[in-house]
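Peer 1: Quick one: structure below, then a few questions.
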Amino acid sequence: MVQWQCNLRVSWRMQLFSLLAHGLLVLLILLAPWPDGYMSVWLGLVTLVMFGFIRSQRNIKSRHGEIVLYNENHLRWQHREWQITKRPWVLKNGILLSLRTTEGKGPRRRSLWLASDSMRNEEWRHLCHLLLQHKNWQSDRLM
């Protein structure tokens, strides 16, 4: 039986946060006083931060689509069945879910950040209510 379902959108707040965080890192690298001969280190660091930014944006953009919560610890997302393995970390702007697949293919474990702006306010409040009312999280692990 479906307790909650939603069509997740890409979170513009998470995209903006990623842009600001990576931009700040690049700015710090550029403004740091580098001695002569360290240009290769400087360029390497800027390149790593830029690739990290691209990877972050791809990850944020991949967190969309239909998600269905069947019960307190079982959900369907991206056409796969997942089990919530730890107590969800609920904040004002999002929920962090630790997931383990119940199917044998693909990555076995995944963390899923559900941003509050990736769904309607009513869906967000209902999901928070469902996850916070579940009292049987056994020492942060489900059996």
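Just so you know, the numbers here start at 1 and follow the chain as drawn.
Glycine is treated like the rest: Cβ placed from N, Cα and C.
Original residues fill every noted site, and no substitution is shown.
Here the residue is the original one, while Swiss-Prot reports the published mutagenesis Trp34 to Ala with the comment Very low Pig production, poor self-interaction, no longer interacts with SdhE, protein accumulates stably in membrane. Swiss-Prot lists Asp117 to Ala among its mutagenesis entries, and the accompanying note reads: Very low Pig production, no self-interaction, no longer interacts with SdhE, protein accumulates stably in membrane.
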Peer 1: Which residues does Asp117 (mutagenesis position) neighbour through Cβ under 8 Å, counting only same-chain ones at least six apart?
Peer 2: Arg9, Ser11, Trp12, Arg13, Asn93
Peer 1: Given a separation of at least six residues and a C-beta threshold under 8 Å, show me what packs close to Trp34 (mutagenesis position) in the same chain.
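Peer 2: In sequence order, the residues whose Cβ lies under 8 Å from that of Trp34 (mutagenesis position) (at least 6 apart) are Val41, Trp42.
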Peer 1: For Asp117 (mutagenesis position), which DSSP three-state class applies?
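Peer 2: The three-state answer is helix.
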